[in-house]
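K.L.:
Pasting the feature list from Swiss-Prot:
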{"type": "MUTAGEN", "residues": "Cys67 to Ser", "note": "Catalytic turnover is greatly reduced with D- and L-histidine"}
{"type": "ACT_SITE", "residues": "Cys67", "note": "active site, proton acceptor"}
{"type": "MUTAGEN", "residues": "Cys209 to Ser", "note": "Catalytic turnover is greatly reduced with D- and L-histidine"}
{"type": "ACT_SITE", "residues": "Cys209", "note": "active site, proton donor"}
Amino acid sequence: MDRKVQVLDFIKINPAGNITILIDNFDIYDKNIPKLSEEIMKETNLYAEQVGFIKDSHLQMMGGEFCGNASRAFASLLAFRDKDFSKQKNYNITCSGESKVLDVDVRNDGAKNKFLAKIKMPKFLSLEEINVDEYKLGLVRFSGINHFIFNIKENKETSFENIIDLVKKYLSNEEYSAFGIMFFDSDNLSMKPYVYVKEVGSGVYENSCASGTTALGYYLKKCKNLDRAKIVQPNGWLEYIIENDEMYIDGPVEIIAEGKIYIGK
């Protein structure tokens, strides 16, 4: 007897290295989204760092979290599909984990499938310095994700896994949908992002992270009065810009592929 197969429409997108799968024409509130996403992300499947589900102008992330890079990817897809798009256009979208409408400025980057997308990011709820065991971390809270800033030069810790376990323990009595740890090198303005999504029950080292870069930008503004910086990511770059007390994240987006994915039920 044949197993049933679920057929989904997908678009694979590269926002600054943070490989993202967007699933179209699907119930964005389906209860199986976390399980489906886990299957889609596998190395033996489409192989990505995160999955989002899109309908009209809304993006629903796999764990109900907010994601800046997926939002930039979604707006770039809208430009890619927009017959009226030529060089530049602004797109208003919404994303899970964030109640406000997001404004994304999309520009062509030299090819039909390549864009630069600048998103106005949500403001943080709180910014503080905390101590976790003997380590000092920055903690920037947003409505859809909590980001920890770990300065690897200052803390001199070689085991990132140890820090991840300590942060999980720190958050054990809190309600949250996702957390990130930005392992930041202050010498060369580079970072290695780790993001854990509670609903999916796993975390990944991402090749870039827009909300994490936002958190780092707010942190650097507070600590070093730095309004703008290009932050080197493991597989690309993202620039944060603070203008008139608003935070923007800018960087490249490339539409890689689209087609159908087959998932065994």
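Counting starts with 1 at the first residue shown.
Here the Cβ of each residue, glycine as well, is placed from N, Cα and C on the backbone.
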K.L.:
Which ones in the same chain are close to Cys67 (mutagenesis position), with CB under 8 Å and 6+ residues apart in sequence?
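P.N.:
When sequence neighbours closer than 6 are ignored, Cys67 (mutagenesis position) has Thr20, Gln50, Gly52, Leu59, Met61, Cys95, Gly97, Gly144, Ala210, Ser211 within Cβ distance under 8 Å.
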K.L.:
Which number gives the other C-beta atoms within 10 angstroms of the C-beta of Cys209 (mutagenesis position), all protein chains shown included?
P.N.:
35
K.L.:
With DSSP assignments reduced to helix, strand and coil, which class does Cys209 (mutagenesis position) get?
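P.N.:
Coil, per DSSP.
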